[in-house]
Amino acid sequence: MWIKLLFFFTTLLVSTSGLGDDGITALLDPNSTEFSTVLPSNNSEKFSYMLASVKNMNMTASEFEEFIKVLKHRQSKDHSGEHVGNEHDESHGISVVSWHWDYVKNELVLTLFFIVIGLFKLVYHHTFVTRKILPESCCLIFIGIAIGFFFVGDATHASIKFLEFKSKVFFFYLLPPIILESAYSLKDRAFIENIGTILLYAVVGTILNIVLLAAALLILIWVGIMGKYNLSVMDILTFASLVAAVDPVAVLAVFQEVGVNKMLYFMVFGESLFNDAVTIVCYNLAIEFQTLPDFTWYHGFLGLLSFLCVSIGGLIIGLICGAISSFVTKFTTDVRVVEPVVLFGMAYLAYLGSEMFHFSGIIALIACGLFQTHYACCNISYKSFTSVMYITKVCSTLCESLIFIILGVMLVNEREWFWTDWHPVFSAVSVVLCVVVRFGVTFFLTYFVNQFTGGVRHISFQEQFIMSYGGLRGAVSFSLVFMISANPDVKNTMLGATYAVILFTNIIQGSTIKLFVKWLNIRLAKKEDHFRLFIEFNNGMVQHLSQGIEDLCGDKSLSLINRMSELSKKYVRPLLEKNYTANKAKKEGKLVELNRAVAMREALNNSPSQSSFQRQHTIDEMAESGALPHDLLDEEHQGHHHHGQVHPDNEDADQRANELIKDVSSIRQLMHNPFEDCYLDRNLTHEEEKEQARLKMKKTRAFKFSSVRKTIGFFGKKKSVRRHATQQGILHSAIATIGVQSVDRPSTSTRVSVEDEEQGLTMKEMEEEHPLMTITESEETSF
């Protein structure tokens, strides 16, 4: 029998050159009479004979299926090389120019899409009218709809095969960069102080949204207001779970443009991030409940345990991967280029590991990203930190844009129009209930937050309205509805309602959120910056008074966040941070640091060469917000000051300074030396050593500035006296600033600039010697 089978297999491989997947699938049923219609005409009789031979071999069904699988695998390999093979067969020589469209079609079109996304963002942000009317996500959906109409006649999707939505591609390639970039952006004091409120909205609020929305839909269906539908209780629960996912991309963009206060921004941002994780867990539970014959309270209890296990398991895996990445980056001083690889690799490993154990990959990725920003980023260099932040931002932006374009394409380029099987009443009621339930749950939970929790400050009615109105639906809801494996009628009903919810929230609510932010007079971050020093001083005084009262009463209580911070400083940071000491965080008072940042910001805003300091101003803001360690900031300052220093030789310092001031090319060379950015060492091994050497050399050169003065002695003998020239040293330190101002302004202003720079350096020395006096003067000025 095996000899016959081998002969049959060989003959079949030779004769399957024109056989498609449908033809091979037809062979799985030996009694099928339709296999001859899908086979080539010249091979029909041959396959009939071979099929009869298979029947005579007495093969079992499992053996036959295994044989067909091998045949399919062999055929796929043959077809994969068919294009190249045909070209080699047809070509009879060396071709100078050839056309390989089928070989690079998908990759080329995808690359063009990325370029189009970049050009669209450039045009969008330079078009004031479009940016004022529509959010960016709406414009991307419209672009996808236009592309879908262009290929609307292609029923097989062959032209836009790469734009077909696949849930695995979304959850393994498009969603992780978005979640990781969001996790990296959450390192802020406002997020840490409001973590309890954010989790309350994300966990309890999401569950309440699902339960209330499902209950309202069931009641309306039971009463008969919406008519009769073939939707079961579990189908309604699944639909409520998938439309509860919040994706406020447009809202956050408006918040950044308007400049709302940090508390409102991070509450909406953090709630939407954790909301996605809770929504996916609840959706998976609803899918598992559908497979049960009868739902009991015992199954509900198991579902609650599964929810806790999935969430806690993902949290543990994320923390473990974050700790490993932080520990590994302690030893990357000699190989700086691997630092981004370690951070990205461990973060993605946390996501995949959690999914492998059926835990929440989103929770694992959030935990790993937050852990890396607090510990691993303290070990990496400033260039690696900048690379990590920019790479995640670019990938996140591309993935978000591609998701919205795919949403628009699939809206009009489905196998059937989405409105052929949709129910307008069900979709309209779903949209209204999503908005109403969101408002009700937000106001209900905010009442308890304002009454019974120790929040940082009261959440006003205007902010509650914006938080409720900003509950847009997007990519997660769109992806989850495609994963439903119910009957076509049920899936099309849910798909049409989900499309209606996504389009309404993004187009209507996303377009009007900016108007509500302005009309409701939401508290902005700029108003808080004017009194920030006073607020910090007031909070510190209240905290010290509270500690004193607690000591007198004998009852000392610390919040959970403070206890976690103390444990981190005592045990975790010495283990995971490089060169960490207990007094590292206390080397400078908080008020002194904040006052220096405020003074620097005011000086940069009042400087006529403000545009030249735009990059440094951004670095200062990152350091103040905690996104950039101050040690890295000091290294950056060292690098910039080095550009302004000139090694004084034996020639006169004043003459050399005047030549530098008059020569624009020398000034530009001092401000930006292209050879400084080139690293011959690909591993960036000696980066920190170079920075330390530059700082040491700068201090050494400061003592070499001197001038020679000729005097006459008692007996008329001339002699030369060399002494330190402080004015010349200050002039050399100010060369960079003078150069920038000399390019932008006439040369008559250079003397004033020198005097301002000397005054600034004098104030800086006074501040270093008497920091308390500087704080007092700054406070008197602010009052």
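Glycine is no exception: its Cβ is also placed from the backbone N, Cα and C atoms.
Under mutagenesis, Swiss-Prot gives E271 to Q with this note: Limited Na(+)/H(+) exchange activity, low amplitude pH oscillations and reduced strength in pBoc. Under the three-state DSSP scheme, E271 (mutagenesis position) falls in the helix class. The C-beta environment of E271 (mutagenesis position), restricted to residues of the same chain at least 6 apart in sequence and closer than 8 Å, consists of I198, Y201, A202, G205, V246, M467.
Other C-beta atoms found within 10 angstroms of the C-beta of G318 (mutagenesis position) number 31, with every protein chain shown included. While the structure shown retains the original residue, Swiss-Prot records the mutagenesis experiment G318 to R with this note: In sa300; complete loss of posterior body wall contraction (pBoc).
The annotation that Swiss-Prot gives for the mutagenesis experiment T618 to A reads: Increased Na(+)/H(+) exchange activity and strong extended pBoc. Complete rescue of pBoc defect in the null mutant.
Secondary structure at G318 (mutagenesis position), taken from DSSP and collapsed to helix, strand or coil, is helix.
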